[in-house]
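Worksheet for the structure shown next.
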Amino acid sequence: MADAAVIEKLEAGFKKLEAATDCKSLLKKYLTKEVFDKLKDKKTSLGATLLDVIQSGVENLDSGVGIYAPDAEAYTLFAPLFDPIIEDYHVGFKQTDKHPNKDFGDVNSFVNVDPEGKFVISTRVRCGRSMQGYPFNPCLTESQYKEMEAKVSSTLSSLEGELKGTYYPLTGMSKEVQQKLIDDHFLFKEGDRFLQAANACRYWPAGRGIYHNDNKTFLVWVNEEDHLRIISMQMGGDLGQVFRRLTSAVNEIEKRIPFSHHDRLGFLTFCPTNLGTTVRASVHIKLPKLAANREKLEEVAGKYNLQVRGTRGEHTEAEGGIYDISNKRRMGLTEFQAVKEMQDGILELIKIEKEMI
């Protein structure tokens, strides 16, 4: 059971949320007094409480979601809060639904969405994974961070062929290596205020690192927001090649490292927005004509469940009519379906852009 000091902090946090009338987070929407009273004294076997779940959203009242899972068990123990938030964010994934088993499908059915190279600047597909037997960031000890890094770096070092590369630990990284990784847009920084408030950046930079292959088309972030972020990317629009590289990497890593998986929610991640397939397939794409007709762009994107962001990701503007467009759905569908929906949507956007000449 949570101790008195934690419950006192929780009570104060709940009051703060109640008083914040302009707060629009899903946390505020679903943390009713009834749910709060049911969960406030619960504690996972690794010692995580409701405070670990909600503290980022209490601290940052402008959060969109406002909750994180401190460990895998939190998704079950604090389900009365997580489940409605998951249903709201992952539209259509009801509390009675079960996420399907992993299925990359026929990876050869994916194509180059822009063979002429006129529209798509680059293509990227990523997924997140958590290692079984370890909690998520807020509950990890420094020695666990180091132990995980050792397991992951030895696994990655055994990769062969196109995936063969180098692991760079953030601890003791030289200025030259740091600059090189920044120039390649590979280096991740210490977490933003949302992650900081969730206690996701403790013992930084212990256990954190970056692996990339020699061609710079395959990248793994170790212990950033999730235990593993596995990323495949390249210039141009060859989604097929990018997806095939990702799936072969995930399959290789999975042989050596067991991942946290939940019967109902799929692959588990620190943030509930990434659950399920955890897959985000995106392109940087130039659509000057559609950019001038934002309504049409949003209409087509909506039809294919695509998310349209600015050039540099969330909360940024489109520079020179270049957008970051990705699949929005992660839950209740397979990896194959998520990427296929994105491919169909991008092909449709390019077709419309061409017709607008």
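Here, residue 1 is simply the first one shown, and the rest follow in order.
Yeah, the Cβs are placed from backbone N, Cα and C, and that goes for glycine too.
These come from Swiss-Prot:
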DOMAIN    9-91  domain 'Phosphagen kinase N-terminal'
MUTAGEN   Asp62 to Glu  Retains almost 90% of the catalytic activity of the wild-type in the forward reaction. Altered three-dimensional conformation and impaired structural stability of the protein
MUTAGEN   Asp62 to Gly  Significantly reduced catalytic activity in the forward reaction. Altered three-dimensional conformation and impaired structural stability of the protein
BINDING   Gly64, Val65, Gly66, Ile67, Tyr68, Glu225, Cys271, Glu314  L-arginine binding site
DOMAIN    119-356  domain 'Phosphagen kinase C-terminal'
BINDING   122-126, His185, Arg229, 280-284, 309-314  ATP binding site
MUTAGEN   Arg193 to Gly  Significantly reduced catalytic activity in the forward reaction. Altered three-dimensional conformation and impaired structural stability of the protein
MUTAGEN   Arg193 to Lys  Retains almost 90% of the catalytic activity of the wild-type in the forward reaction. Altered three-dimensional conformation and impaired structural stability of the protein
MUTAGEN   Cys271 to Ser or Ala  Loss of catalytic activity in the forward reaction, but has ability to bind the substrate
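Overlay of Swiss-Prot feature records on the structure.
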residue : record                  : DSSP (3 states)
Asp62   : mutagenesis position    : coil
Ile67   : L-arginine binding site : coil
Val125  : ATP binding site        : strand
Arg193  : mutagenesis position    : helix
Glu225  : L-arginine binding site : coil
Ser282  : ATP binding site        : strand
Arg309  : ATP binding site        : strand
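When the C-alpha distances from Gly66 (L-arginine binding site) to the recorded positions Arg193, Arg229, Cys271 are tabulated, the minimum falls on Cys271. Cβ neighbour count for Gly64 (L-arginine binding site) (all protein chains, 10 Å cutoff from its Cβ): 14.
Geometry remark: Arg193 (mutagenesis position) versus Glu225 (L-arginine binding site), CA distance 12 Å. Across the domain 'Phosphagen kinase C-terminal' (119-356), mean pLDDT in this model comes to 93.
Proximity to Ile67 (L-arginine binding site), defined by a C-alpha to C-alpha distance within 10 angstroms, is shown by the following recorded positions from Ser122, Val125, Arg229, Cys271, Ser282, Arg309: Cys271. Nearest to Arg229 (ATP binding site) in space, judged by Cα atoms and limited to the recorded positions Asp62, Val65, Tyr68, Cys271, is Cys271. Ranking the binding-site residues Val65, Ser122, Arg309 by Cα distance from Cys271 (mutagenesis position) puts Val65 first. Fewest other C-beta atoms within 10 angstroms, among the recorded positions Arg193, Arg229, Arg309, are seen around Arg193. For Val65 (L-arginine binding site), the same-chain residues that are 6 or more apart in sequence and have a Cβ closer than 8 Å to its Cβ are Ser25, Leu26, Leu27, Gly57, Ile85, Tyr89, Cys271, Pro272, Thr273. Put plainly, the binding-site residues Ser122, Ser282 were compared by Cβ crowding within 10 Å, and the winner is Ser282.
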